[in-house]
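Chemist: This is the structure I want to talk about, given as structure tokens.
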Amino acid sequence: MQGKVALEEHFAIPETLQDSAGFVPGDYWKELQHRLLDIQDTRLKLMDAHGIETMILSLNAPAVQAIPDRKKAIEIARRANDVLAEECARRPDRFLAFAALPLQDPDAATQELQRCVNDLGFVGALVNGFSQEGDGQTPLYYDLPQYRPFWGEVEKLDVPFYLHPRNPLPQDSRIYDGHPWLLGPTWAFAQETAVHALRLMASGLFDAHPRLNIILGHMGEGLPYMMWRIDHRNAWVKLPPRYPAKRRFVDYFNENFHITTSGNFRTQTLIDAILEIGADRILFSTDWPFENIDHASDWFNATTIAEADRVKIGRTNARRLFKLDGR
């Protein structure tokens, strides 16, 4: 399929490059560094070769979210966004941008989002899970009350917010002791991000801000296939408190969330996701440079789904969600 839009596609700046070192074997690190720092060369050639018209670029993980010092987090977020704006300006026909945000400081994050959207032309934000602040030992999740004004501005700006994974903090990772292979994208990423998304749903956030659009990668971090059970078992809880939100989890999932195919290239999983959340809320992504563009594209181009759904997922859903036809 030609003309695809891909939207979980990462880059790095020198200050955040090392954050990605632990996710690949040592003998592959040199190649990954090249992939993360390159935008205009290898990346663009692969896009051309595999029918990707547009990439929406975002900073690698955890990057800004793992900088407990507020001032430093604000500085790195702003620098990353400025670098990305310059790169996108070189090829505005091929590259768009997600803002990195210093959510250690909700007011600063709000201001940076406003700057990126209004002044730099970014199409949304991608945030790498919870943020660390102060001593770095307490994760800040975005259902907390201090983030409500931030979410109000996201809704006002009418841009999507991509909740990208990161590993849990060491003190919250004891279940993985002795099993480090379960950390990262193998399992811990999905578990951490799914719980964060459920917290957002349960908090009442989407009752207060019903026009928010949240994106989850990796075919929804396992949530599409658990929504029925989550609501079914929660309904058995007869005694208050249950949760502050007014509706079922599945209602928020189906109305406020979108999912991407990033790093999850399995047809059975895609078909189940279509049955659960609908083809209108699924978007193509590759997860470059941690996955290969040819693998993602070859699978998607050949996967056994309706051609109308392929066009939606590969292109038109993203163009609608990010309002690309008016750019």
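Glycine is treated like the rest: Cβ placed from N, Cα and C.
Pulled from Swiss-Prot, these are the listed features:
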type	residues	note
ACT_SITE	Asp287	active site
BINDING	Glu8, His10, His164, Asp287	Zn(2+) binding site
MUTAGEN	His164 to Gln	Loss of both decarboxylation and carboxylation activities
MUTAGEN	His218 to Gln	Loss of both decarboxylation and carboxylation activities
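Show me how these features fit into the shown structure, please.
Modeler: DSSP classifies Asp287 (active site) as coil under the three-state reduction.
Taking a C-beta cut-off of under 8 angstroms and a sequence separation of 6 or more, His10 (Zn(2+) binding site) has the following same-chain neighbours: Leu36, Leu57, Ser58, Leu59, Asn60, Ala61, Asp287, Trp288, Pro289, Phe290.
DSSP assigns His164 (mutagenesis position) to a strand segment in the three-state reduction.
Non-local neighbourhood of His218 (mutagenesis position): Pro165, Pro185, Phe189, Ala190, Thr260, Ser262, Gly263, Asn264, Asp287, each in the same chain, at least six residues away, with C-beta under 8 Å from its C-beta. DSSP gives His218 (mutagenesis position) a coil state; it is part of no helix or strand.
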Chemist: Starting from the Cβ centroid of Glu8, His10, His164, Asp287, the recorded Zn(2+) site, name every other residue in that chain with its Cβ within 8 Å, sequence order please.
Modeler: Glu9, Ser58, Ala61, Leu126, Gly217, Ser262, Gly263, Ser285, Trp288, Phe290
Chemist: Any same-chain residues 6+ apart from Glu8 (Zn(2+) binding site) with CB under 8 Å of its CB? Would you list them in sequence order, or say none?
Modeler: Ser58, Leu126, Tyr162, His164, Gly217, Thr260, Ser262, Gly263, Ser285, Thr286, Asp287
Chemist: What number of additional C-beta atoms lies within 10 angstroms of the C-beta atom of Asp287 (active site)?
Modeler: 24
